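Beneath this line is the structure, given in structure tokens, with notes to follow.
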Amino acid sequence: MASKDVEEGVEGPICWICREEVGNEGIHPCACTGELDVVHPQCLSTWLTVSRNTACQMCRVIYRTRTQWRSRLNLWPEMERQEIFELFLLMSVVVAGLVGVALCTWTLLVILTAPAGTFSPGAVLGFLCFFGFYQIFIVFAFGGICRVSGTVRALYAANNTRVTVLPYRRPRRPTANEDNIELTVLVGPAGGTDEEPTDESSEGDVASGDKERDGSSGDEPDGGPNDRAGLRGTARTDLCAPTKKPVRKNHPKNNG
């Protein structure tokens, strides 16, 4: 009831962690809107330090954070019973593993360096079985060590680090100029393109040139269509006729 009375008497945005008015100290840490839009940076930093989360549980946006180690480290932080048990289990497994590896190595060296007939085949087989089962135990214990060490490491980091939350940067939306981009065809280099004109286009150009020459005055010649065809043939023959090179009289080949 007291929290509801406080929320009803507050005007403006409310921090979703402490349920108090944010004021000018609030930040927008993620893409959430509405009641989860603004939060106190101190409240969110404390929550992230304890929970060791890196993203918002609602919008799944990763927080922009900066982690700093405290100047005075707390080597033995306050822990619950389960955490104390996990720490004790971790230390016991590590000590047992080191002692077992040392004993197995020492026994193996003794067997290898002992003279022939010192140990019976049964004793050697028993040692090998014990060593194999012990290695299996070490493998499974190593998995438990990794799991417990992760919990202990998170607890140690939560008590000796400070997380600072930075404001959220919303993705930049494209502007109107970027949406209305038009593609333009680039013109080739000066001097024309490499494509050759087709036969149809060349014939059309020749025909248009003939029409311009024949119909410039607007009147047909006296000879009629046959004369025009003859003129076109003559013009084409003159244009296509090869040019003769001048012959030099004083050239030695010509004199011979």
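Glycine is no exception: its Cβ is also placed from the backbone N, Cα and C atoms.
Sequence-distant contacts of Cys15 (mutagenesis position), defined by Cβ-Cβ distance under 8 angstroms and a gap of at least six in the same chain, are Glu21, Val22, Gly26, Val38, Val39, His40, Cys43. Among the sequence features in Swiss-Prot, the mutagenesis site Cys15 to Ser is noted as follows: Loss of B7-2 and ICAM-1 surface expression reduction; when associated with S56 and S-59.
If you look up Swiss-Prot, you'll see Cys15, Cys18, His40, Cys43 marked as Zn(2+) 1 binding site, on the strength of sequence analysis. Within 10 Å of the Cβ of Cys18 (Zn(2+) 1 binding site) there are 14 other Cβ atoms, across all protein chains.
Under the three-state DSSP scheme, Ile17 (mutagenesis position) falls in the coil class. The Cβ neighbour count for Ile17 (mutagenesis position), using a 10 Å radius and every protein chain shown, is 13. For the mutagenesis of Ile17 to Ala, Swiss-Prot gives this note: Unable to down-regulate cell surface MICA and AICL; when associated with A-47. The structure shown keeps the original residue.
Residues or ranges marked as Zn(2+) 2 binding site by Swiss-Prot: Cys30, Cys32, Cys56, Cys59. Annotation note: Cys56 (mutagenesis position) sits in a coil segment as assigned by DSSP. Within 10 Å of the C-beta of Cys56 (mutagenesis position) there are 17 other C-beta atoms, taking all protein chains into account.
Under mutagenesis, Swiss-Prot gives Trp47 to Ala with this note: Unable to down-regulate cell surface MICA and AICL; when associated with A-17. In sequence order, Ile17, Asn53 are the residues of the chain that are 6 or more apart from Trp47 (mutagenesis position) and have a CB within less than 8 Å of its CB.
Reduced to three states, the DSSP call for Trp47 (mutagenesis position) is helix. One mutagenesis experiment named in Swiss-Prot is Trp47 to Ala, and its note says Complete loss of host receptor tyrosine kinases (RTKs) internalization and E3 ubiquitin ligase activity.
Recorded in Swiss-Prot as a mutagenesis result, Cys56 to Ser carries the remark: Loss of ubiquitination; when associated with S-59. Loss of B7-2 and ICAM-1 surface expression reduction; when associated with S-15 and S-59.
Cys59 to Ser appears in Swiss-Prot as a mutagenesis experiment; the accompanying note says: Loss of ubiquitination; when associated with S-56. Loss of B7-2 and ICAM-1 surface expression reduction; when associated with S-15 and S-56.
With a 10 A radius on its CB, Tyr156 (mutagenesis position) counts 15 other CB atoms from all the protein chains. A mutagenesis experiment is reported in Swiss-Prot for this position, Tyr156 to Ala, and the note states: Reduced cell surface modulation of both DC-SIGN and DC-SIGNR.
Of all the recorded positions listed here (Cys18, Cys30, Cys32, Cys56, Cys59), Cys56 has the Cα closest to the Cα of Tyr156 (mutagenesis position). Considering only the recorded positions Cys32, Cys43, Cys59, the Cβ with the fewest other Cβ atoms within 10 Å is that of Cys59.
Listed in chain order, the extra residues whose Cβ falls within 8 Å of the Cβ center of the Zn(2+) 2 site residues Cys30, Cys32, Cys56, Cys59 are Pro29, Ala31, Leu36, Gln57, Met58, Arg60, Val61, Tyr168. For Cys32 (Zn(2+) 2 binding site), the spatially nearest entry among the recorded positions Cys18, Cys56, Cys59 is Cys59, judged by CA separation. Same-chain residues at least 6 positions away in sequence with a Cβ under 8 Å from that of Cys30 (Zn(2+) 2 binding site) are, in sequence order, Leu36, Cys56, Met58, Cys59, Val61, Tyr63, Tyr168. Using the Cβ center of Cys15, Cys18, His40, Cys43 for Zn(2+) 1, the list of other same-chain residues with Cβ within 8 Å runs, in sequence order, Trp16, Ile17, Arg19, Glu20, Val22, Val39, Gln42, Leu44.
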